[in-house]
Amino acid sequence: MSQNTLKVHDLNEDAEFDENGVEVFDEKALVEQEPSDNDLAEEELLSQGATQRVLDATQLYLGEIGYSPLLTAEEEVYFARRALRGDVASRRRMIESNLRLVVKIARRYGNRGLALLDLIEEGNLGLIRAVEKFDPERGFRFSTYATWWIRQTIERAIMNQTRTIRLPIHIVKELNVYLRTARELSHKLDHEPSAEEIAEQLDKPVDDVSRMLRLNERITSVDTPLGGDSEKALLDILADEKENGPEDTTQDDDMKQSIVKWLFELNAKQREVLARRFGLLGYEAATLEDVGREIGLTRERVRQIQVEGLRRLREILQTQGLNIEALFRE
């Protein structure tokens, strides 16, 4: 997929913010998205008669919350009023009766970089906040009001925890415009839209769209497990660009053999100095001082012999169309 093709992530797309970057509660939006009792009933994760619990932590949690009955509209008003007056038991009842709503909403945010249990945990924080702020006299059902808070906490967690670099609120708002448009186009075009298609839809410069889309890219750790039955991490399958392949190794061996052959076209002193200086013919690479100490010559004399040897070797290589600088660094 090209760099200008978008993976659609609709994080926090409908949120409004004040000048301090705090979400503003939108009552009009809630009227449009209020879930019905039938929807909640259809989305119940476990039946009341389910008794078998599996070892999986998620299923265990879902099993536990399945025993909390939903509240009627009258019960919501009753417990909400008492919770506002500081009644702890009523507050707990409001929370426990709506935990399944959190799971229902959290499941919509799968494959966004956070595990389901993490999404549920964040959503529960939003639920608690909703219980603390809910005013039953406003005329909304609690599920409507709580949905807004649950979404905000989940979306904020995804935005903050799945990004290596946090984005400013105003950038997130602008990015969400592109993401919402991209999602709409993906349904209309039946494929993930390119930056050019998004730019045309929004009447924006393509460069601006491409820049914003790059902000939505995820950074993946090389230690990330591949998943499935494999125990390998991403690092285990990445190619090492610095490591020579078999064909490079063969070429290196051929080059070494050629260098040895060319060295033996020099006189004995030049051959020994170059071999010691550059780690050839079984020698370890050494400094001018070390070479002089080993063969009983001064540093300056070793340097002169090296220059003479390289000059002669350059002449030999030039006759074969080769460059000595590719072999040695003076």
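Here, residue 1 is simply the first one shown, and the rest follow in order.
Glycine is treated like the rest: Cβ placed from N, Cα and C.
Over in Swiss-Prot, the protein carries these features:
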type	residues	note
MUTAGEN	GLU174 to Thr	2-fold increase in RpoS half-life. Does not affect interaction with RssB
MUTAGEN	VAL177 to Lys	3-fold increase in RpoS half-life
MUTAGEN	TYR178 to Leu	Does not affect RpoS half-life
*Could you tell me which of these mutagenesis positions, VAL177, TYR178, has the fewest other Cβ atoms within 10 Å of its Cβ?*
VAL177
*Check GLU174 (mutagenesis position) against DSSP and tell me helix, strand or coil, would you?*
helix
